[in-house]
Amino acid sequence: MSEVESREKEPDAGLSPDIVQATLPFLSSDDIKNLSQTNKYYNTLLDFDHSKILWHELFHKAFGTLKTNDEPFQGRNSAEFKTCTETILREAFPTLSWQEVYQLRAYDAKFYSWGYLKHGRLGYTASSNNELVATSLNGPSPRFKYGVNTPTEVPWFNSRTTSRTSNFTPSEDPLSAIKKDGDEIIAQVSSGGFSFQILTESGNLYSSGSTFSGGLKGPGPSGSQHDYNPFREMIHNMERSYPRITSRSNGSTVNTTGTFSGRRMSGSHPSTAYEPGNATTAQHITIDSGGAPAASPGGSHSGVPRTTMPSMGPHENIYSQIEMLERSANKAVPGNNHIRRMFARNSFPLYSGRDENLGSFNDIQFVAVSSGRSHFLAMDTDNNIYSWDSTESDQGVKIEFANLPSRATNPILKIASGWNFNCCYIYKVGLVAWKERDAIQKGESFAFAKYEIVPNTNDVNGDSRIVDFACLQDNCVFFINNNGDKLWKYHNGLNQIVDLNIVGKLCKINACFASLVLFTDTHCYTLKVTNGDVDKDSLTELDINENVISVASGDYHTVALTERGHLYSWGIESQDCGCLGLGPSEKIVNELHIGNWEGQRNIRVVKPTKIELPEDYICVSVTAGGWQTGALIIKKH
């Protein structure tokens, strides 16, 4: 066969280019790579060196946050679909290829944070981050600081991803090289009330600070229920296996797992430590007022020799195995103990109640994360979702929905977290919200959510098809549909229309504790919200002379991101925390005259004010929660 005849035959070796392009959004990057290696036809069609379509789709998958409500579904009123990040990067780097844009986002985007310092929530403390300068810290004295008032880079992995800047050797396959570096490439950052959640390109999930809950209950077990805790059970069983010593003088008991000022107790197993000649297990040992041991009433032996009593030094650490297991579940970023990796309970067979392979580990990979006030929700590569919602554990709980269709036919398309509840959009089911779940019992691998289905949100093609949704508190959900002419609110089992005097078709919404942001195809508006009730009189068009494409809100402050990669902030900076990122408090009030004191340490900035980044720096993603703000920032070369 001639070369010409061969080329003519090649299209018969696979699907047409249009069909392949249409299927790319439904394939993982590994699937696409494998498909490209199937034969010459697919290898040419999916050319990793020259295909714009391929790298554009790979960019969406890696950095588009398509599985959370950070980005809306593509609606009838949407133009060509673009994520916020790609809009900014195409504006800033119009001449780069999609492969170059992908590599720029992967290697040059660094995580910056600012705001309240308490509990290391920013990913660092005042003394642990070398990037901090004195003028960036708010506080009454050099030794006592409240917060960080300017965007500051967070200490992250210090390996070749820091210096590589997307330069590959001629022999390297760029996608494979990026995959190798995936553990250190930040794909998404989400902010809760007391921490940031950081998702890497490889699917690892991290959380900043010492607590994501702040000691507050999230949408976890109902009432006073508690999840099964294997660590607590192991400790209880270990301590029970040691005998207790009863004093004849006052009848008090002492657990022998404590430390004694004497010889280490004899025997290598707790059940034989006080048994002469391997007798049956001693349950109680009685000590008279002089300290001499005597047989416990009803005991099987007449006395315990004095040599079996501890007489010097503490016994061996009976908790060593538990401590080893806990250490395996607490992995920090190298060189930064203020950012820890987060795992699901299902990663550890220990939680199943089985004794075998206690140290084994199942590495679950996540593709999306969304944060609430004291909890967060993540989705894995198999379309399972996990909720970190308890003050008692740092491990996520797998969530299931009783009496709903299988994920195989009705997958979860997006996840979201409100102030005190979780929500997701399930194909042909609609919006599903819950603020409680069952407690996990021993041997169980998941918990059932106590959910509500938002009525009339299951349409997948028509006018009522959901385009975007936003979560407030107590299962209150705002949403918009394909028509784009109405804002809907679901609360207490009912859907209501919120009538507003706005211009344009609604295409995107954002909400937090006390605010609601509406995007139309021509304008951007803000509204105040109190206990789910919209203050219609507070409707305000954003006064920013740039096109705003993303907005994030904390408790009382808001940050906007424009298509040019600029940041603007306004609202209340509580307790001198620095969350607005506009500099020292005195400068905001006395020099720039853009804010006013409210009380002793609160500052209000009414008009959106530009956050000054270093020259040639742009922001590609912003998040906020509580009293802190975070952003992914790139230096333009």
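Residue 1 is the first one shown; counting continues down the chain.
Even glycines carry a Cβ here, placed using N, Cα and C.
At each noted site, the model still has the original residue.
Swiss-Prot lists 14-63 with the feature domain 'F-box'. What Swiss-Prot notes for the published mutagenesis of Leu24 to Pro is this: In saf1-5; impairs the interaction with SKP1. Looking at Swiss-Prot, you'll find the mutagenesis Leu35 to Pro noted as follows: In saf1-6; impairs the interaction with SKP1. Quoted from Swiss-Prot, the note on the mutagenesis of Arg263 to Lys is: In saf1-4; impairs the protein stability; when associated with K-264. Quoted from Swiss-Prot, the note attached to the mutagenesis of Arg264 to Lys states: In saf1-4; impairs the protein stability; when associated with K-263. Gly372 to Val appears in Swiss-Prot as a published mutagenesis result, with the remark: In saf1-1; impairs the protein stability. Experimental mutagenesis is annotated in Swiss-Prot for Ser387 to Phe, with the remark: In saf1-2; impairs the protein stability. Quoted from Swiss-Prot, the note on mutagenesis experiment Leu580 to Ser is: In saf1-3; impairs the protein stability.
Everything Swiss-Prot records as a feature, shown here on the structure.
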{"residue": "Leu24", "record": "mutagenesis position", "DSSP class": "helix"}
{"residue": "Leu35", "record": "mutagenesis position", "DSSP class": "helix"}
{"residue": "Gly372", "record": "mutagenesis position", "DSSP class": "coil"}
{"residue": "Ser387", "record": "mutagenesis position", "DSSP class": "strand"}
{"residue": "Leu580", "record": "mutagenesis position", "DSSP class": "coil"}
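For Gly372 (mutagenesis position), applying a Cβ distance below 8 Å and a minimum sequence separation of six or more within one chain yields Gly192, Gly193, Gly218, Pro219, Ser417, Gly418, Trp419, Asn420, Phe421, Asn422, Cys471. Taking Leu35, Ser387, Leu580 as the mutagenesis positions under consideration, the smallest Cα distance to Leu24 (mutagenesis position) is found for Leu35.
Rounded to the nearest whole angstrom, the C-alpha distance between Leu580 (mutagenesis position) and Ser387 (mutagenesis position) is 29.
Around Leu24 (mutagenesis position), taking its Cβ as the centre, 19 other Cβ atoms fall within 10 Å, counting all chains. Counting other CB atoms no more than 10 Å from each candidate's CB, the mutagenesis positions Leu35, Leu580 peak at Leu580. In sequence order, Gly218, Pro219, Gly220, His375, Phe376, Leu377, Gly396, Val397, Ile399, Asn422, Arg437 are the residues near Ser387 (mutagenesis position), counting only same-chain partners six or more apart with C-beta under 8 A.
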